[in-house]
Amino acid sequence: MAEAGTGEPSPSVEGEHGTEYDTLPSDTVSLSDSDSDLSLPGGAEVEALSPMGLPGEEDSGPDEPPSPPSGLLPATVQPFHLRGMSSTFSQRSRDIFDCLEGAARRAPSSVAHTSMSDNGGFKRPLAPSGRSPVEGLGRAHRSPASPRVPPVPDYVAHPERWTKYSLEDVTEVSEQSNQATALAFLGSQSLAAPTDCVSSFNQDPSSCGEGRVIFTKPVRGVEARHERKRVLGKVGEPGRGGLGNPATDRGEGPVELAHLAGPGSPEAEEWGSHHGGLQEVEALSGSVHSGSVPGLPPVETVGFHGSRKRSRDHFRNKSSSPEDPGAEV
């Protein structure tokens with residue numbers, strides 16, 4: 001049986017498993033590449049002795065049930081130990097666990113108590129405080145802040161820069177005193193105003209309207225319409241285009257612009273209402289034309305005037321001739 005304190009395997013165990021060195025290692029055990037001279041026997045046992053372990057479990061094999069406890073729990077914690085391994089592997093494992101035990105001994109008792117519970121489990125570390133210990137130490141060594149002194153106003157520190165005004169000699173005023181002061185001021189202003197000033201037109205409230213200027217909208221369109229009606233009435237009188245009229249004798253009749261009136265315009269309505277859309281422009285007798293045959297009845301020329309607006313470009317002036325440049329054909 002291997003001793004728990006030394007960690008060295010016994011000769012009896014090594015002789016018992018000496019024939020099993022050619023077996024392959026288990027998948028659950030892994031070694032580094034540097035351990036080329038090591039071999040893991042198939043019957044190697046891993047043993048971890050914890051404070052809760054029982055003394056009867058050391059002699060029991062892997063297939064045998066553990067024996068009932070026959071004594072008290074060991075007082076000290078025994079290190080981790082593997083049985084059935086080579087001396088090199090056992091030495092490495094012992095060195096590793098010795099370093100861990102040394103680090104645990106060097107740790108302060110308060111840290112060990114907070115990091116490990118009574119049953120061997122790890123506890124969650126305490127949350128850090130709001131300020132670090134270095135910061136708190138620096139604040140502790142710092143001198144207490146002196147009380148803040150309010151700043152001195154500039155008019156106290158430099159009174160020569162300021163001018164002091166006082167209202168001690170001013171009497172208390174009220175609404176009645178303000179009203180009396182205003183009326184006295186207005187009375188003095190009215191007395192100082194000149195009386196021989198002549199107001200311009202429409203400024204005197206007592207005027208009767210003499211000399212006023214009245215602005216009204218011009219009625220040029222209405223007057224032009226009445227004038228046009230009057231001219232058309234004179235043209236439409238009987239006997240205007242007879243033989244006694246010199247204008248008719250020359251073959252020239254009155255020129256009317258009724259065809260330029262737009263639809264719905266007042267001129268078109270007046271033209272249609274008075275003449276019914278049919279206007280006699282000129283009445284010429286047969287003797288006026290040079291090629292007329294005597295004895296024929298006189299011919300009357302009738303012009304039809306519509307209310308549709310036409311462009312002036314389609315009409316030729318009487319003074320222009322087809323031979324003139326720019327004349328329309």
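These residue numbers are counts, starting from 1, taken along the chain as shown.
Any Cβ shown, glycine's included, is placed from N, Cα and C.
For all the noted positions, this structure keeps the original residue and models no substitution.
Taking the Cβ of TRP162 (mutagenesis position) as reference, residues of its chain lying under 8 Å away and at least six apart in sequence are, in sequence order, ASP154, TYR155. In Swiss-Prot, the entry for mutagenesis TRP162 to Ala states: Loss of interaction with PRPF8 and SNRNP200; when associated with A-165, A-201, A-202, A-315 and A-316. The structure shown retains the original residue.
One entry in Swiss-Prot concerns the mutagenesis experiment TYR165 to Ala. Its note says: Loss of interaction with PRPF8 and SNRNP200; when associated with A-162, A-201, A-202, A-315 and A-316. Annotation note: TYR165 (mutagenesis position) sits in a coil segment as assigned by DSSP. Under 8 Å, Cβ to Cβ, and six or more positions away along its own chain, TYR165 (mutagenesis position) finds no residue.
For the mutagenesis experiment PHE201 to Ala, the note given by Swiss-Prot reads: Loss of interaction with SNRNP200; when associated with A-202, A-315 and A-316. Loss of interaction with PRPF8 and SNRNP200; when associated with A-162, A-165, A-202, A-315 and A-316.
What Swiss-Prot notes for the published mutagenesis of ASN202 to Ala is this: Loss of interaction with SNRNP200; when associated with A-201, A-315 and A-316. Loss of interaction with PRPF8 and SNRNP200; when associated with A-162, A-165, A-201, A-315 and A-316.
What Swiss-Prot notes for the published mutagenesis of PHE315 to Ala is this: Loss of interaction with SNRNP200; when associated with A-201, A-202 and A-316. Loss of interaction with PRPF8 and SNRNP200; when associated with A-162, A-165, A-201, A-202 and A-316. Taking the Cβ of PHE315 (mutagenesis position) as centre and 10 Å as the limit, one finds 11 other Cβ atoms among all the protein chains shown.
One entry in Swiss-Prot concerns the mutagenesis experiment ARG316 to Ala. Its note says: Loss of interaction with SNRNP200; when associated with A-201, A-202 and A-315. Loss of interaction with PRPF8 and SNRNP200; when associated with A-162, A-165, A-201, A-202 and A-315. ARG316 (mutagenesis position) carries neither a helix nor a strand DSSP state and counts as coil.
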Cβ neighbour count (within 10 Å, all chains shown) around ARG316 (mutagenesis position): 13
